[in-house]
Amino acid sequence: MRTLEDSSGTVLHRLIQEQLRYGNLTETRTLLAIQQQALRGGAGTGGTGSPQASLEILAPEDSQVLQQATRQEPQGQEHQGGENHLAENTLYRLCPQPSKGEELPTYEEAKAHSQYYAAQQAGTRPHAGDRDPRGAPGGSRRQDEALRELRHGHVRSLSERLLQLSLERNGARAPSHMSSSHSFPQLARNQQGPPLRGPPAEGPESRGPPPQYPHVVLAHETTTAVTDPRYRARGSPHFQHAEVRILQAQVPPVFLQQQQQYQYLQQSQEHPPPPHPAALGHGPLSSLSPPAVEGPVSAQASSATSGSAHLAQMEAVLRENARLQRDNERLQRELESSAEKAGRIEKLESEIQRLSEAHESLTRASSKREALEKTMRNKMDSEMRRLQDFNRDLRERLESANRRLASKTQEAQAGSQDMVAKLLAQSYEQQQEQEKLEREMALLRGAIEDQRRRAELLEQALGNAQGRAARAEEELRKKQAYVEKVERLQQALGQLQAACEKREQLELRLRTRLEQELKALRAQQRQAGAPGGSSGSGGSPELSALRLSEQLREKEEQILALEADMTKWEQKYLEERAMRQFAMDAAATAAAQRDTTLIRHSPQPSPSSSFNEGLLTGGHRHQEMESRLKVLHAQILEKDAVIKVLQQRSRRDPGKAIQGSLRPAKSVPSVFAAAAAGTQGWQGLSSSERQTADAPARLTTDRAPTEEPVVTAPPAAHAKHGSRDGSTQTEGPPDSTSTCLPPEPDSLLGCSSSQRAASLDSVATSRVQDLSDMVEILI
């Protein structure tokens with residue numbers, strides 16, 4: 001509710017400002033009446049809100065007057081209640097409005113006037129102060145409200161006087177409904193007349209700041225206030241002693257009752273009775289008593305009958321004095337806060353002034369804009385009239401142009417008929433020419449179709465020729481593969497023939513050696529039998545002959561087993577050779593097929609270009625095959641050279657013989673066990689050569705996994721050297737044929753039986769070594 005009241009007051013305030021600046025007097029009065037009614041409603045409901053609102057809307061000049069008028073009142077009237085507001089309202093209703101030339105009352109006059117009516121209201125119940133001299137909590141609250149209403153009454157009286165005076169000076173007589181407790185600051189600000197009050201005719205008036213509590217009035221001020229003709233001109237006996245009522249606010253309720261009795265006696269008699277001497281001695285009225293009262297006061301002080309009552313009253317006065325001092329301090333603090341509020345009000349008024357100036361500038365700008373709009377509107381009207389005239393001229397021109405166009409169209413229709421006849425004749429001729437051209441086009445289309453069919457036939461013939469060429473190339477490739485196979489088979493056959501020749505030579509040598517050994521053994525037997533028969537010991541030669549025959553039988557069995565192993569390894573070699581050859585043939589055919597598929601799937605943009613490209617690709621393939629054949633032939637020659645070098649190296653190193661024990665006559669020779677153990681000799685060959693040389697060894701070990709070698713591994717000096725194609729394997733330092741020869745039979749003649757057995761063992765081991773060398777050569 002407080003916010004709504006403030007907002008409504010602000011809106012009314014702005015409206016009244018605008019009306020004061022730009023409106024007429026009747027509307028201004030109406031708005032002022034509305035504001036006064038609204039503020040009256042706020043004073044009736046809010047209590048203490050209306051005086052603050054009246055203070056906030058006063059002008060800076062009025063705020064200076066109100067700073068003097070808002071002196072904190074003493075709170076000695078505990079007996080005053082809510083009736084003060086009614087008394088003030090009745091006071092302002094009964095008070096006649098001052099005329100146009102009447103001067104405003106001073107602060108002391110207005111305060112004395114309000115205190116008089118407050119004292120009249122309090123006179124009906126003088127026993128309230130006797131019942132509760134110290135003041136209960138409810139009584140103190142009523143005293144605060146009474147003092148607040150009293151201060152608000154002073155402010156209202158001054159604001160009403162200022163408002164009425166400003167309205168009269170502006171030439172407007174204020175209506176009766178505007179005499180309320182609130183004013184408007186714009187009236188005081190717009191007031192530019194003479195000051196509110198001039199000095200009286202009797203002399204200058206000493207009108208200083210409002211008295212602060214405790215206040216002591218000087219004697220000459222009291223005499224001037226009493227002898228002031230304005231108090232006597234009021235027509236009421238209560239204004240003759242205004243200074244007594246001014247100081248009633250500083251006297252406690254007990255003295256207020258005595259003062260009221262004193263005033264009553266003073267009004268009824270010319271020489272009033274004096275007040276109590278103790279009260280005048282200790283209260284603030286002791287310095288303000290008139291000279292006519294001093295004699296009765298001194299006479300009253302000499303009486304000793306009421307001493308105890310006076311002492312009690314003096315204690316009560318002292319207590320009230322202390323309480324009033326505390327109230328005075330509190331009221332001084334309130335005065336400081338009200339001064340701060342007044343400063344804020346001044347700032348607010350300056351802000352309102354700035355806003356009003358801004359509003360004036362806006363109104364000037366709006367007036368300029370309206371003038372500019374008016375000129376632009378006039379200009380637009382003239383432009384519209386000009387455009388309407390121009391549009392009228394254009395319509396007339398359009399009508400004349402339409403008339404001319406209609407006449408021209410009639411003439412054009414007459415000429416167009418002649419043109420149509422000519423065009424019909426020309427179209428007939430063009431149709432005949434078109435039919436002739438269509439016949440020629442049909443003939444050309446037939447010729448084009450014939451040429452297309454001929455081209456298709458040629459393309460088919462070209463495709464057939466290309467297919468025949470591709471088939472011929474495939475056949476040529478197959479024949480070349482067959483030729484390569486034949487060449488490889490011939491080379492293998494040559495190698496086999498060489499191996500067979502070597503084997504035959506070895507067999508011949510072995511046969512001759514065995515025959516020689518047999519002859520030597522027989523000769524030894526005969527020689528051994530002859531000395532035995534002569535000596536008569538026939539048991540030992542028979543035993544030696546039996547032993548030798550058994551050894552011979554064992555050797556023959558070993559030889560037969562080795563021969564069987566040799567034939568077996570020859571068969572395996574041939575099988576591996578054939579399988580390797582077939583794998584190479586399959587790889588060659590797969591490469592040829594891949595080349596043919598690439599050639600077939602290659603794009604052929606045109607028949608002639610495809611035929612030429614086919615020829616070129618065929619030539620390239622022939623060249624590639626020739627280069628491949630040359631490379632293979634070079635590899636074969638290189639391998640043959642390596643084989644020859646290895647053979648020569650094996651012949652150069654005759655001193656390296658391999659010793660190894662014989663195993664039972666089974667299948668696998670000891671060569672491959674030695675190859676598995678002696679891997680140090682492979683360091684001189686490349687990785688590819690090692691792989692090709694290891695292939696047959698892996699095959700043989702896979703085929704015979706269950707066979708266990710019995711022969712011990714050869715020493716590290718014995719190492720295999722394989723050829724580049726992996727077709728043959730030879731030991732690094734093979735023994736020469738001379739090392740394989742048996743010892744001479746003559747050397748065994750003079751030896752004993754043990755020596756002969758050792759020699760036979762050595763011969764057998766040499767034979768086994770020769771057989772292993774032969775098997776390696778064959779492999």
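The backbone N, Cα and C atoms fix where each Cβ goes, and this holds for glycine too.
No noted substitution is present; original residues retained.
Annotation of the published mutagenesis Tyr107 to Ala in Swiss-Prot: Abolishes interaction with MAGI1 and ACTB. No effect on interaction with CDH1; the original residue is retained in the structure shown.
Among the mutagenesis entries in Swiss-Prot is Tyr213 to Ala, noted as: Abolishes interaction with YAP1 and ubiquitination at K-347 and K-408. Abolishes interaction with WWTR1, but does not affect the interaction between WWTR1 and TTF1 on gene promoter regions. No effect on interaction with CDH1.
Experimental mutagenesis is annotated in Swiss-Prot for Lys347 to Arg, with the remark: Abolishes monoubiquitination by WWP1 and reduces interaction with LATS2 and YAP1. Within the same chain, no residue at least six positions away from Lys347 (mutagenesis position) has a Cβ under 8 Å of its Cβ.
DSSP assigns Lys408 (mutagenesis position) to a helix in the three-state reduction. Annotation of the mutagenesis experiment Lys408 to Arg in Swiss-Prot: Abolishes monoubiquitination by WWP1 and reduces interaction with LATS2 and YAP1.
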Count the other Cβ atoms sitting within 10 Å of the Cβ of Lys408 (mutagenesis position), across every protein chain shown.
10
